[in-house]
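What Swiss-Prot records for this protein:
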type	residues	note
MUTAGEN	Ala142 to Val	In E11; suppression of acd6-1-conferred phenotypes and increased P.syringae susceptibility
MUTAGEN	Ala269 to Val	In E38; suppression of acd6-1-conferred phenotypes and increased P.syringae susceptibility
MUTAGEN	Gly303 to Glu	In E4; suppression of acd6-1-conferred phenotypes and increased P.syringae susceptibility. Aberrant complex formation leading to reduced subcellular location at the plasma membrane
MUTAGEN	Gly307 to Glu	In E1; suppression of acd6-1-conferred phenotypes and increased P.syringae susceptibility. Aberrant complex formation leading to reduced subcellular location at the plasma membrane
MUTAGEN	Ala498 to Thr	In E27; suppression of acd6-1-conferred phenotypes and increased P.syringae susceptibility
MUTAGEN	Leu557 to Phe	In E40; suppression of acd6-1-conferred phenotypes and increased P.syringae susceptibility
MUTAGEN	Leu591 to Phe	In acd6-1; gain-of-function leading to SA-dependent spontaneous cell death and increased disease resistance. Stronger accumulation at the plasma membrane
Amino acid sequence: MDSSGADLDRIEAQRSMLVSHDQRKDFSHSGGVGTTSPTGDTEPVPKFRTNLKLSDLFALPGEDVEMTPEIFGGMSNGEKECLEKLRSNGTPMERVKSNTGDSILHIAAKWGHLELVKEIIFECPCLLFEQNSSRQTPLHVATHGGHTKVVEALVASVTSALASLSTEESEGLNPHVLKDEDGNTALYYAIEGRYLEMATCLVNADKDAPFLGNNKGISSLYEAVDAGNKFEDLVKAILKTTDDNVDREVRKFNLDSKLQGNKHLAHVALKAKSIGVLDVILDEYPSLMDEQDEDGRTCLSYGASIGYYKGLCNILNRSTKGVYVCDQDGSFPIHSAAKNEHYEIIKEFIKRCPASKYLLNRLGQNILHVAAKNEASLTAYMLMHDKDTKHLGVGQDVDGNTPLHLAVMNWDFDSITCLASRNHEILKLRNKSGLRARDIAESEVKPNYIFHERWTLALLLYAIHSSGFESVKSLTIQSVPLDPKKNRHYVNALLVVAALVATVTFAAGFTIPGGYISDSKKPNLGRATLATNPTLFIFLLFDILAMQSSVATICTLIWAQLGDLALILKSLHVALPLLLFSLLCMPVAFLFGVITAIAHVKWLLVTISIISGGFFLFAIFILGPHVMLQRSHLPPSSGIFLKTFMLTIDISELFVILIKACFGCVACSE
């Protein structure tokens, strides 16, 4: 809106008085910084008089006037009539405040009413610097709300107002560097909200604002780097504030002196996985890739830990010296990759620096130790199958432990097989306590049934048996329940399952496929119609086996109800195999019962047979280990079944992941 000198004089006449220079209110909480004019087009805003006094930028003295609900609602709705009401009532607009300390300009800026903001600025320029109870200026409020046009208008107004004053008078009046109660500037809110156009306007208005940190030690520059590729050009504009001819060390010193809070910009770029921003930072300040963060990690270690392959290669292309720089905990970048199971990064390290595979941490552990210790089974598997790293399996740390020792200590059954089967020498090695991996497993396994411990022990013993290193009589040991009450609940659950199987199979025996001969004129009245059908015979055979096995299970488990621990163990050793057998016979009986009825439909017969066969095998590999690992004696030859079960688990997990992915895609499309 345009105005003349006469209009400004009219507005000045409406004011009761002007405060003097020594009565002004100090609104700055962060020190003054000179401003530069913003670039880019902005909305036209009221022009200030060239002879603007400092007193024009501060509110009238006196107490605040409580904002009425009518004025609050009207300003929130963008109604200019509210200003006229305030004028007609003689209410000083500068003193009208809500219960949260918001001025009328705060409210108009919060809801993005551009024209109302312009008019308020024209009449009350002092409100540009007014802060609410949260120490936020209208510029804070507008940026937080994401109103770019309003922000541009406020920035242009502030720049015009300060330009009309002398340098001495304008010092300390820069709202671009004012911080709210959380220590955030308006620029921080713009970047946090990912408003690129708005952030660019604010950066152009004040080049020092991006370096100010909040109460959490996060600066606007840090937040811009964390925003990723979208803010690449803005980060470049912020960092390109010095002459290229200045020495890099001097530029780095200048950056450190200006940047408040967290200074690990390269780490943040890696976290954001923004290769463009990383290039901007390292091109301008190459030494940042050698710095360590608050956890003592170099850029390479941090990139390896999060698995950012492109960023890590970018750093390695610049320099590989960081590969041999350890963190504060004594680990090298290649150890971070092994710990977090990023095998492709390990390969990249070894490709560029072959000697890095021999690096040891403070515990004397190599990458295979670290992988085994942290249950990174896939990494351990790949390293043991690589001829260049396979020999690391016999390495011993400061305690004499091999990777296999550490895997056993952590009961990592996934790593056991590859570590023990790919290098038989590892089975013979003893640590400084004189213990082999087998000794640790057998001594540390708990007496009560804990699946992953007994599973690990069984796989280790099978690997020893397969290698021929020493004899193994059994893959399991006797388990003793610690709580008889919990064991009784387990027995009761088995009784319920066995009773259900017996009931279902008993009923199925009298509702056979094809029914019975009901015609009195035909021979064999009341006999099965398909009695001579071989598939019906198989149906009846497995149905009877399932029923009889379940009944035998019930009879056996009745003994377990007496509470005698020895009887419980012996009953379970008999009942569990019987129940497993009955559960497997039941689906076979069902399959042949269906085949009897639909044998003439070939395609349906094949489909049902394939589906049933798959789930039958799945049931074997799910229920089998549960029964086998509870037996006091399991011959070593059973180990092949356990290894196959491991493969089944991996396939099942992959199948579940695929199903989730498919349903996720369907959900996204909907």
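Backbone N, Cα and C atoms are what each Cβ position is placed from, and that goes for glycine too.
Where a substitution is noted, the model still shows the residue that was there originally.
For Ala142 (mutagenesis position), applying a Cβ distance below 8 Å and a minimum sequence separation of six or more within one chain yields Ala109, Lys110, Gly112, Val117, Val150, Val151, Leu154, Ala186.
If you draw a 10 Å sphere around the CB of Ala498 (mutagenesis position), it holds 24 other CB atoms from the protein chains shown. Between the CA atoms of Ala269 (mutagenesis position) and Leu591 (mutagenesis position) there is a gap of 59 Å, rounded to the nearest whole number.
Looking only at other Cβ atoms within 10 Å, the busiest spot among the mutagenesis positions Gly303, Gly307 turns out to be Gly303.
For the mutagenesis positions Gly303, Gly307, Leu591, a Cα to Cα distance of within 10 angstroms from Leu557 (mutagenesis position) holds for none.
Around Leu591 (mutagenesis position), the C-beta neighbours below 8 angstroms that are at least 6 residues distant in the chain are Ile608, Ser609, Ser612. Here the Cβ of Ala269 (mutagenesis position) has 30 other Cβ atoms within 10 Å, regardless of which shown protein chain they belong to. Rounded to a whole number, the distance between the Cα atoms of Ala498 (mutagenesis position) and Gly303 (mutagenesis position) is 55 Å. Rounded to the nearest whole angstrom, the C-alpha distance between Gly307 (mutagenesis position) and Ala498 (mutagenesis position) is 49. With a 10 A radius on its CB, Leu557 (mutagenesis position) counts 23 other CB atoms from all the protein chains.
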